[in-house]
Amino acid sequence: MLIDHYIMDFMSITPDRLSGASLHLIKAGGKRLRPLITLLTARMLGGLEAEARAIPLAASIETAHTFSLIHDDIMDRDEVRRGVPTTHVVYGDDWAILAGDTLHAAAFKMIADSREWGMSHEQAYRAFKVLSEAAIQISRGQAYDMLFEETWDVDVADYLNMVRLKTGALIEAAARIGAVAAGAGSEIEKMMGEVGMNAGIAFQIRDDILGVIGDPKVTGKPVYNDLRRGKKTLLVIYAVKKAGRREIVDLIGPKASEDDLKRAASIIVDSGALDYAESRARFYVERARDILSRVPAVDAESKELLNLLLDYIVERVK
């Protein structure tokens, strides 16, 4: 993908170990959902020229996403992502932290460099502001996610607020920045941001589902990771708070055995939490689709591809 080449060229820096750590997860693969949303939004609203201008902006979104993954993996002590050992497992915590910091800075440098790709000063400023806001929201979301591991005083509203920040904010930014690249006005930018936010919430709910029933060989991540960390996913909250299956409280967390986690997963499925989560994911995808239908398109094919991407979000198996 063109975005990958851009990032790899950009991050071809010395020392080699820093470059290697920074690009470890990029080279491992991934969905590239966020930069794809940026590029499709730019083309939908401004045609092929806008899409070409958006390449460094789309790369900045993926670079920021990769930075957040590296740091999240350190905090969660996750050992596998995208089917390979995580960055801190391969390079150690110190190098992984440094790689994340470097990617974070690189994401904003890419936006500055977008001026050389035909972006105006105002467009670059708007994109910079959007990503800056998203970066703060992501950190807030991660903070809530960590705090929720320490308590059971978490309800669906708390969960949704956390997800809007941790996952929704960057996908919202991806869509808004695509609109900025196309030269769209503030109202269209806002509407595309709402498309991205709702898609992001659905994406995270689907992630929660795959954390319970996903195949590790397909997802590239160990199953039950969220349960092992004691994370308050939508499924866990529903099973405990809505279905009254409080035995889950004693079956998840860092001290839980593999049998405990399997039993917790079985209880979650039996409680109806899986069906509930799937229905909520579809609700947010349909909300995104409704908003998207009201956005005028210069390129109809790109709009259709965005609609297909919404389908993928709730149907994906990894």
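Indices start at 1 and increase along the chain as displayed.
Note: Cβ is positioned from N, Cα and C throughout, glycine not excepted.
Those substitutions? Not in this structure, it's all original residues.
Taken from Swiss-Prot, the feature isopentenyl diphosphate binding site applies to Lys31, Arg34, His65, Arg82, supported by similarity to another entry. According to DSSP, His65 (isopentenyl diphosphate binding site) is assigned to a helical segment. Taking the Cβ of His65 (isopentenyl diphosphate binding site) as centre and 10 Å as the limit, one finds 25 other Cβ atoms among all the protein chains shown.
In the shown protein chains, 18 other C-beta atoms lie within 10 A of the C-beta of Asp72 (Mg(2+) 2 binding site). What Swiss-Prot lists as Mg(2+) 2 binding site is Asp72, Asp76.
Following the DSSP three-state reduction, the secondary structure of Asp76 (Mg(2+) 2 binding site) is helix. Sequence-distant neighbours of Asp76 (Mg(2+) 2 binding site): residues of the same chain at least 6 apart with a C-beta under 8 Å from its C-beta are Asn225, Arg229. Per Swiss-Prot, the feature Mg(2+) 1 binding site maps to Asp72, Asp76.
The annotation all-trans-polyprenyl diphosphate binding site is assigned in Swiss-Prot to Arg81, Lys166, Thr167, Gln204. In this structure, Gln204 (all-trans-polyprenyl diphosphate binding site) is part of a helix by DSSP.
Taking Cβ-Cβ distances under 8 Å and a sequence gap of 6 or more within the same chain, the neighbours of Ala64 (mutagenesis position) are Leu103, His104, Ala107, Leu131, Ala134, Ala135, Leu170. Here Swiss-Prot notes a mutagenesis experiment, Ala64 to Val, with the remark: Produces only C20 (GGPP) as a final product. It seems to block further chain elongation of GGPP to GFPP.
Under mutagenesis, Swiss-Prot gives Val84 to Ile with this note: Produces a mixed population of C15 (FPP) and C20 (GGPP); when associated with R-88; M-177 and V-191. Residue density at Val84 (mutagenesis position): 15 other Cβ atoms are found within 10 A of its Cβ, drawing on all protein chains shown.
Annotation of the published mutagenesis His88 to Arg in Swiss-Prot: Produces a mixed population of C15 (FPP) and C20 (GGPP); when associated with I-84; M-177 and V-191; the original residue is retained in the structure shown. Note: His88 (mutagenesis position) has non-local neighbours Ile70, Asp73, Ile74, Trp95, Ala96, Ile97, i.e. same-chain residues 6+ apart with C-beta under 8 A of its own C-beta.
The annotation that Swiss-Prot gives for the mutagenesis experiment Met191 to Val reads: Produces a mixed population of C15 (FPP) and C20 (GGPP); when associated with I-84; R-88 and M-177. Around Met191 (mutagenesis position), the C-beta neighbours below 8 angstroms that are at least 6 residues distant in the chain are Ile291, Arg294, Val295.
Sequence-distant neighbours of Lys31 (isopentenyl diphosphate binding site): residues of the same chain at least 6 apart with a C-beta under 8 Å from its C-beta are Arg316, Lys318.
Neighbours of Thr167 (all-trans-polyprenyl diphosphate binding site), defined as other CB atoms within 10 A of its CB across all chains, total 24. Applying an 8 A CB threshold to same-chain residues 6+ apart, the list for Arg81 (all-trans-polyprenyl diphosphate binding site) reads Leu25, Ala28, Leu69, Asp73, Gly220, Lys221. The closest partner of Arg34 (isopentenyl diphosphate binding site) among the recorded positions, by CA position, is Thr167; the full candidate set was Val84, Lys166, Thr167, Gln204.
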